[in-house]
Amino acid sequence: MSNVTVSAFTVDKSISEEHVLPSSFIPGSGNIFPKFTSAIPKTAWELWYFDGISKDDKSSIVIGVTRNAEGLKHGGFKVQVFVIWADERTWHRDLFFPESVVSINESGVTDGIWKDATSNSSISFSCAGDLSKASLVFDVPGVVQGDMHLEALPGDTGLDTDARLGPSVYYVRPIGRASVKAQLSLYSSDATAAEQFSLGTSANGGMDRVWSPLSWPQVMTESYYLRTQVGPYAMQIMRIFPPAGSEDQPSTMARLYREGQLVCVAQHVVTREDALMTHDSLILSKQDNSDSEDVVTGGYRDKNTGYTVEFVEKGNEGQRWKFQVRHERIIWNTPTSRPGPDATGNTGFVEVLCGGTIGESYEGVGTGGQCELS
(Lines of atoms letter the chains of each structure in order from A and count residues from 1; the text may use other names and numbers.)
(Lines give C-alpha, C1' and ligand atoms only; values in the text may rest on other atoms or scores of the structure.)
Protein backbone atom coordinates (compact mmCIF):
# COMPACT_ATOMS: atom_id res chain seq x y z
CA MET A 1 0.00 0.00 0.00
CA SER A 2 1.35 3.40 -0.96
CA ASN A 3 2.27 5.92 1.70
CA VAL A 4 -0.40 8.65 1.74
CA THR A 5 -0.58 11.63 4.10
CA VAL A 6 -4.07 13.07 4.65
CA SER A 7 -5.44 16.31 6.08
CA ALA A 8 -9.18 15.86 6.64
CA PHE A 9 -11.28 18.80 7.85
CA THR A 10 -14.93 19.06 8.82
CA VAL A 11 -16.31 22.53 9.37
CA ASP A 12 -17.80 21.72 12.78
CA LYS A 13 -14.63 20.19 14.26
CA SER A 14 -11.54 21.56 12.49
CA ILE A 15 -11.66 25.28 13.33
CA SER A 16 -9.81 25.82 16.60
CA GLU A 17 -10.18 28.41 19.35
CA GLU A 18 -6.59 27.64 20.30
CA HIS A 19 -3.34 28.82 18.75
CA VAL A 20 -2.17 26.36 16.09
CA LEU A 21 1.26 26.58 14.49
CA PRO A 22 1.52 25.96 10.73
CA SER A 23 3.99 23.42 9.45
CA SER A 24 7.17 24.80 7.95
CA PHE A 25 7.58 26.31 4.51
CA ILE A 26 9.50 23.94 2.24
CA PRO A 27 12.04 25.80 0.02
CA GLY A 28 11.93 24.88 -3.65
CA SER A 29 8.57 23.13 -3.26
CA GLY A 30 5.07 24.00 -4.39
CA ASN A 31 3.94 23.68 -0.76
CA ILE A 32 0.56 22.47 -1.97
CA PHE A 33 -0.25 20.23 1.00
CA PRO A 34 -1.96 22.18 3.83
CA LYS A 35 0.15 23.91 6.47
CA PHE A 36 -2.57 23.54 9.09
CA THR A 37 -3.05 19.80 8.87
CA SER A 38 -5.34 18.81 11.75
CA ALA A 39 -7.05 22.11 12.68
CA ILE A 40 -6.90 25.76 11.68
CA PRO A 41 -7.13 28.68 14.14
CA LYS A 42 -9.79 31.33 13.69
CA THR A 43 -7.43 33.99 12.37
CA ALA A 44 -5.57 31.76 9.91
CA TRP A 45 -6.36 30.89 6.32
CA GLU A 46 -5.11 28.81 3.41
CA LEU A 47 -5.77 29.45 -0.27
CA TRP A 48 -5.34 27.43 -3.46
CA TYR A 49 -5.87 29.82 -6.37
CA PHE A 50 -6.22 29.08 -10.10
CA ASP A 51 -6.84 31.43 -13.02
CA GLY A 52 -6.79 31.61 -16.79
CA ILE A 53 -7.52 34.18 -19.48
CA SER A 54 -7.80 33.96 -23.26
CA LYS A 55 -5.56 36.38 -25.11
CA ASP A 56 -7.95 36.21 -28.08
CA ASP A 57 -11.37 37.06 -26.63
CA LYS A 58 -10.46 38.02 -23.01
CA SER A 59 -12.76 35.43 -21.50
CA SER A 60 -11.46 34.43 -18.09
CA ILE A 61 -11.92 32.07 -15.15
CA VAL A 62 -10.78 32.51 -11.53
CA ILE A 63 -11.08 29.85 -8.82
CA GLY A 64 -10.34 30.32 -5.11
CA VAL A 65 -10.35 27.27 -2.83
CA THR A 66 -10.06 28.11 0.87
CA ARG A 67 -9.86 26.84 4.41
CA ASN A 68 -10.62 29.41 7.11
CA ALA A 69 -13.02 30.26 9.92
CA GLU A 70 -15.49 31.91 7.54
CA GLY A 71 -16.82 28.40 7.11
CA LEU A 72 -18.44 28.53 10.54
CA LYS A 73 -20.90 31.19 9.35
CA HIS A 74 -21.84 29.31 6.20
CA GLY A 75 -21.62 25.68 7.24
CA GLY A 76 -18.72 24.86 4.96
CA PHE A 77 -15.33 25.73 3.52
CA LYS A 78 -15.57 28.14 0.59
CA VAL A 79 -14.82 27.68 -3.08
CA GLN A 80 -15.28 30.75 -5.27
CA VAL A 81 -15.93 30.43 -8.99
CA PHE A 82 -15.74 33.52 -11.22
CA VAL A 83 -16.24 33.52 -14.98
CA ILE A 84 -16.41 36.27 -17.59
CA TRP A 85 -17.39 35.51 -21.19
CA ALA A 86 -16.09 37.28 -24.28
CA ASP A 87 -19.27 39.40 -24.39
CA GLU A 88 -18.55 40.58 -20.80
CA ARG A 89 -21.34 38.59 -19.14
CA THR A 90 -20.22 37.30 -15.75
CA TRP A 91 -21.07 34.39 -13.46
CA HIS A 92 -20.03 34.10 -9.80
CA ARG A 93 -20.85 31.68 -7.02
CA ASP A 94 -19.53 31.25 -3.49
CA LEU A 95 -19.99 27.56 -2.70
CA PHE A 96 -19.58 25.99 0.75
CA PHE A 97 -18.69 22.39 1.54
CA PRO A 98 -18.75 20.81 5.04
CA GLU A 99 -15.76 18.57 4.29
CA SER A 100 -12.30 19.36 2.95
CA VAL A 101 -9.81 16.55 2.41
CA VAL A 102 -6.30 16.96 0.99
CA SER A 103 -3.88 14.07 0.47
CA ILE A 104 -0.36 13.66 -0.85
CA ASN A 105 1.11 10.34 -1.95
CA GLU A 106 4.69 9.08 -2.07
CA SER A 107 5.05 10.42 -5.63
CA GLY A 108 4.16 13.92 -4.47
CA VAL A 109 0.78 14.03 -6.20
CA THR A 110 -1.54 16.24 -4.15
CA ASP A 111 -5.31 15.76 -4.36
CA GLY A 112 -7.88 17.97 -2.69
CA ILE A 113 -11.64 17.65 -2.53
CA TRP A 114 -14.19 20.01 -0.99
CA LYS A 115 -17.40 17.99 -0.71
CA ASP A 116 -20.94 17.78 0.60
CA ALA A 117 -22.08 14.19 1.03
CA THR A 118 -25.71 15.23 1.58
CA SER A 119 -26.04 16.88 -1.83
CA ASN A 120 -23.48 14.59 -3.49
CA SER A 121 -21.57 17.63 -4.74
CA SER A 122 -17.87 18.46 -4.80
CA ILE A 123 -15.08 20.54 -6.29
CA SER A 124 -11.67 18.89 -6.44
CA PHE A 125 -8.14 19.60 -7.61
CA SER A 126 -5.06 17.51 -8.35
CA CYS A 127 -1.48 18.65 -8.84
CA ALA A 128 1.37 16.53 -10.18
CA GLY A 129 4.34 15.92 -7.92
CA ASP A 130 6.70 17.53 -10.43
CA LEU A 131 4.35 20.54 -10.77
CA SER A 132 4.03 19.95 -14.50
CA LYS A 133 0.24 20.10 -14.46
CA ALA A 134 -2.84 20.61 -12.33
CA SER A 135 -6.52 20.00 -12.88
CA LEU A 136 -9.85 20.79 -11.27
CA VAL A 137 -13.18 18.98 -11.48
CA PHE A 138 -16.44 20.77 -10.73
CA ASP A 139 -19.36 18.52 -9.80
CA VAL A 140 -22.12 20.57 -8.21
CA PRO A 141 -25.31 19.47 -10.01
CA GLY A 142 -27.54 22.34 -11.03
CA VAL A 143 -24.80 24.89 -10.31
CA VAL A 144 -21.46 24.14 -12.00
CA GLN A 145 -20.05 21.07 -13.72
CA GLY A 146 -16.93 20.66 -15.81
CA ASP A 147 -13.16 20.76 -15.59
CA MET A 148 -10.11 23.00 -15.83
CA HIS A 149 -6.56 22.00 -16.77
CA LEU A 150 -3.26 23.83 -16.30
CA GLU A 151 -0.01 22.75 -17.94
CA ALA A 152 3.22 24.40 -16.80
CA LEU A 153 5.08 26.35 -19.46
CA PRO A 154 8.79 25.59 -19.98
CA GLY A 155 11.46 27.69 -18.31
CA ASP A 156 12.22 28.93 -14.82
CA THR A 157 9.69 28.36 -12.04
CA GLY A 158 10.85 30.91 -9.49
CA LEU A 159 10.35 28.36 -6.72
CA ASP A 160 13.93 28.83 -5.53
CA THR A 161 13.26 32.50 -4.67
CA ASP A 162 11.95 34.12 -1.49
CA ALA A 163 8.26 33.29 -1.00
CA ARG A 164 7.55 35.68 1.87
CA LEU A 165 5.03 38.46 1.37
CA GLY A 166 5.83 40.65 4.35
CA PRO A 167 6.39 39.11 7.79
CA SER A 168 3.23 37.00 8.02
CA VAL A 169 2.27 35.61 4.59
CA TYR A 170 3.79 32.94 2.38
CA TYR A 171 2.97 33.37 -1.30
CA VAL A 172 4.05 30.46 -3.52
CA ARG A 173 3.34 29.99 -7.22
CA PRO A 174 3.58 26.21 -7.79
CA ILE A 175 2.64 26.71 -11.44
CA GLY A 176 3.22 30.40 -11.99
CA ARG A 177 3.05 30.25 -15.79
CA ALA A 178 0.66 27.82 -17.46
CA SER A 179 -1.39 27.16 -20.53
CA VAL A 180 -4.98 26.76 -19.39
CA LYS A 181 -8.07 25.02 -20.74
CA ALA A 182 -11.52 24.91 -19.18
CA GLN A 183 -14.96 23.63 -20.12
CA LEU A 184 -17.82 24.38 -17.72
CA SER A 185 -21.59 24.14 -17.63
CA LEU A 186 -22.91 27.00 -15.50
CA TYR A 187 -26.45 27.30 -14.17
CA SER A 188 -28.29 30.45 -13.14
CA SER A 189 -31.35 30.53 -10.91
CA ASP A 190 -33.57 31.93 -13.67
CA ALA A 191 -32.30 29.65 -16.44
CA THR A 192 -33.70 26.27 -17.40
CA ALA A 193 -30.56 25.15 -19.23
CA ALA A 194 -26.87 25.51 -18.51
CA GLU A 195 -24.70 28.10 -20.19
CA GLN A 196 -21.44 26.83 -21.61
CA PHE A 197 -18.09 28.39 -20.86
CA SER A 198 -14.98 27.36 -22.78
CA LEU A 199 -11.42 28.57 -22.36
CA GLY A 200 -9.37 27.30 -25.26
CA THR A 201 -5.80 26.87 -26.45
CA SER A 202 -4.96 30.59 -26.47
CA ALA A 203 -5.33 30.93 -22.69
CA ASN A 204 -2.61 31.46 -20.09
CA GLY A 205 -2.78 31.57 -16.31
CA GLY A 206 -1.42 29.78 -13.30
CA MET A 207 -1.78 28.44 -9.77
CA ASP A 208 -0.94 30.21 -6.52
CA ARG A 209 -0.66 28.78 -3.01
CA VAL A 210 -0.98 31.23 -0.12
CA TRP A 211 -1.32 30.99 3.66
CA SER A 212 -0.97 32.98 6.87
CA PRO A 213 -1.63 32.54 10.60
CA LEU A 214 -3.10 36.07 10.60
CA SER A 215 -6.31 37.35 9.03
CA TRP A 216 -6.16 39.70 6.04
CA PRO A 217 -7.13 42.78 8.15
CA GLN A 218 -4.18 41.97 10.43
CA VAL A 219 -1.87 41.73 7.41
CA MET A 220 -2.88 44.51 5.05
CA THR A 221 -5.17 47.42 4.31
CA GLU A 222 -4.80 47.42 0.51
CA SER A 223 -3.58 44.98 -2.13
CA TYR A 224 -3.09 44.57 -5.86
CA TYR A 225 -2.73 41.28 -7.71
CA LEU A 226 -1.73 40.71 -11.35
CA ARG A 227 -0.87 37.79 -13.59
CA THR A 228 -0.35 38.49 -17.27
CA GLN A 229 1.45 37.59 -20.47
CA VAL A 230 2.73 40.56 -22.51
CA GLY A 231 4.56 39.48 -25.65
CA PRO A 232 7.64 37.55 -24.45
CA TYR A 233 7.07 38.69 -20.85
CA ALA A 234 5.19 36.91 -18.09
CA MET A 235 4.44 38.98 -15.02
CA GLN A 236 3.20 38.01 -11.54
CA ILE A 237 2.55 40.58 -8.83
CA MET A 238 1.09 40.61 -5.34
CA ARG A 239 1.63 43.85 -3.44
CA ILE A 240 0.18 44.81 -0.05
CA PHE A 241 0.12 47.89 2.17
CA PRO A 242 0.25 47.15 5.91
CA PRO A 243 -2.57 48.16 8.28
CA ALA A 244 -2.65 51.71 9.62
CA GLY A 245 -0.34 52.09 12.59
CA SER A 246 1.80 49.12 11.63
CA GLU A 247 5.57 49.46 11.55
CA ASP A 248 5.72 47.08 8.58
CA GLN A 249 6.65 48.39 5.15
CA PRO A 250 4.69 47.82 1.92
CA SER A 251 5.52 44.34 0.63
CA THR A 252 5.52 42.59 -2.70
CA MET A 253 6.11 39.20 -4.21
CA ALA A 254 6.62 40.14 -7.86
CA ARG A 255 8.30 38.23 -10.66
CA LEU A 256 9.10 39.10 -14.28
CA TYR A 257 10.03 36.51 -16.90
CA ARG A 258 11.19 36.99 -20.47
CA GLU A 259 10.84 33.98 -22.78
CA GLY A 260 10.64 31.73 -19.73
CA GLN A 261 13.75 33.13 -18.04
CA LEU A 262 13.33 34.85 -14.67
CA VAL A 263 14.82 38.34 -15.11
CA CYS A 264 13.59 40.29 -12.07
CA VAL A 265 12.79 39.05 -8.54
CA ALA A 266 11.18 41.94 -6.68
CA GLN A 267 10.50 41.68 -2.93
CA HIS A 268 10.82 45.43 -2.32
CA VAL A 269 8.34 48.21 -3.07
CA VAL A 270 10.07 51.51 -3.91
CA THR A 271 9.35 54.88 -5.50
CA ARG A 272 11.02 56.58 -8.44
CA GLU A 273 12.75 58.91 -5.99
CA ASP A 274 14.83 56.08 -4.52
CA ALA A 275 18.31 56.82 -5.85
CA LEU A 276 20.02 53.44 -5.52
CA MET A 277 18.29 50.12 -5.97
CA THR A 278 20.18 47.66 -3.78
CA HIS A 279 17.65 44.93 -4.56
CA ASP A 280 15.41 44.03 -7.46
CA SER A 281 12.38 46.24 -6.83
CA LEU A 282 8.84 47.08 -7.90
CA ILE A 283 7.36 50.52 -8.52
CA LEU A 284 3.56 50.37 -8.66
CA SER A 285 1.56 53.56 -9.11
CA LYS A 286 -2.11 54.16 -9.78
CA GLN A 287 -3.43 55.84 -12.91
CA ASP A 288 -6.37 58.22 -12.98
CA ASN A 289 -7.62 58.76 -16.49
CA SER A 290 -11.18 59.47 -15.39
CA ASP A 291 -11.51 62.25 -17.96
CA SER A 292 -11.11 59.75 -20.77
CA GLU A 293 -14.06 57.98 -22.36
CA ASP A 294 -14.94 54.37 -21.62
CA VAL A 295 -12.78 54.09 -18.50
CA VAL A 296 -13.34 51.16 -16.16
CA THR A 297 -12.96 51.46 -12.39
CA GLY A 298 -13.84 49.39 -9.37
CA GLY A 299 -17.22 49.88 -7.75
CA TYR A 300 -15.90 51.50 -4.58
CA ARG A 301 -14.04 54.61 -3.41
CA ASP A 302 -10.79 53.72 -5.18
CA LYS A 303 -11.53 54.98 -8.69
CA ASN A 304 -8.15 54.36 -10.32
CA THR A 305 -8.33 53.38 -13.99
CA GLY A 306 -5.20 51.23 -13.98
CA TYR A 307 -1.60 51.05 -12.85
CA THR A 308 1.91 51.78 -14.03
CA VAL A 309 4.14 48.80 -13.26
CA GLU A 310 7.93 49.14 -13.24
CA PHE A 311 10.35 46.33 -12.50
CA VAL A 312 13.81 47.61 -11.57
CA GLU A 313 16.93 45.44 -11.55
CA LYS A 314 19.30 46.12 -8.65
CA GLY A 315 22.37 48.32 -9.09
CA ASN A 316 23.13 51.68 -10.65
CA GLU A 317 23.03 50.23 -14.16
CA GLY A 318 20.09 47.93 -13.51
CA GLN A 319 17.67 47.32 -16.33
CA ARG A 320 14.10 48.61 -16.12
CA TRP A 321 10.87 47.32 -17.57
CA LYS A 322 7.76 49.48 -17.65
CA PHE A 323 4.18 48.45 -18.37
CA GLN A 324 0.93 50.39 -18.49
CA VAL A 325 -2.04 48.47 -17.06
CA ARG A 326 -5.57 49.51 -18.00
CA HIS A 327 -8.72 48.06 -16.46
CA GLU A 328 -10.68 46.62 -19.39
CA ARG A 329 -13.54 44.62 -17.85
CA ILE A 330 -14.89 43.88 -14.39
CA ILE A 331 -15.05 40.24 -13.32
CA TRP A 332 -16.39 40.90 -9.82
CA ASN A 333 -17.16 43.62 -7.28
CA THR A 334 -17.36 42.48 -3.65
CA PRO A 335 -17.82 44.94 -0.76
CA THR A 336 -15.51 44.94 2.27
CA SER A 337 -17.45 47.61 4.18
CA ARG A 338 -20.95 48.99 4.58
CA PRO A 339 -22.41 50.84 1.56
CA GLY A 340 -21.81 54.55 1.21
CA PRO A 341 -19.69 57.13 -0.60
CA ASP A 342 -16.59 55.97 1.28
CA ALA A 343 -17.26 52.25 0.83
CA THR A 344 -14.37 49.88 0.20
CA GLY A 345 -14.28 46.65 -1.74
CA ASN A 346 -12.56 43.98 -3.76
CA THR A 347 -12.67 44.18 -7.57
CA GLY A 348 -11.43 41.70 -10.15
CA PHE A 349 -10.44 42.93 -13.59
CA VAL A 350 -9.52 41.82 -17.04
CA GLU A 351 -6.39 43.91 -17.53
CA VAL A 352 -4.92 45.14 -20.83
CA LEU A 353 -1.21 45.96 -20.83
CA CYS A 354 1.48 47.42 -23.03
CA GLY A 355 5.17 47.96 -22.47
CA GLY A 356 8.54 46.29 -22.01
CA THR A 357 12.05 47.60 -21.64
CA ILE A 358 13.36 50.71 -23.45
CA GLY A 359 12.29 50.68 -27.09
CA GLU A 360 9.72 47.88 -26.65
CA SER A 361 5.94 48.13 -26.83
CA TYR A 362 4.42 44.68 -26.44
CA GLU A 363 0.72 44.17 -25.74
CA GLY A 364 -1.05 41.57 -23.63
CA VAL A 365 -3.89 40.70 -21.27
CA GLY A 366 -4.13 39.36 -17.75
CA THR A 367 -6.24 39.03 -14.64
CA GLY A 368 -5.95 41.58 -11.86
CA GLY A 369 -7.52 42.20 -8.50
CA GLN A 370 -7.46 45.13 -6.11
CA CYS A 371 -8.76 45.09 -2.55
CA GLU A 372 -9.14 47.84 0.02
CA LEU A 373 -10.22 47.17 3.59
CA SER A 374 -11.94 49.90 5.59
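The backbone N, Cα and C atoms fix where each Cβ goes, glycine too.
What Swiss-Prot annotates here:
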- Gln80 to Ala: Slightly decreases enzyme activity (MUTAGEN)
- Trp216 to Ala: Abolishes enzyme activity (MUTAGEN)
- Trp332 to Ala: Abolishes enzyme activity (MUTAGEN)
- Asn346 to Ala: Abolishes enzyme activity (MUTAGEN)
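Around Asn346 (mutagenesis position), the C-beta neighbours below 8 angstroms that are at least 6 residues distant in the chain are Trp332, Asn333, Thr334, Pro335, Thr336, Gly369, Gln370, Cys371, Glu372.
Cα separation, Trp216 (mutagenesis position) to Gln80 (mutagenesis position), rounded: 17 Å. Counting only same-chain residues at least 6 apart in sequence, those with a Cβ under 8 Å from the Cβ of Gln80 (mutagenesis position) are Val62, Ile63, Gly64, Thr66, His92, Arg93, Asp94, Leu95.
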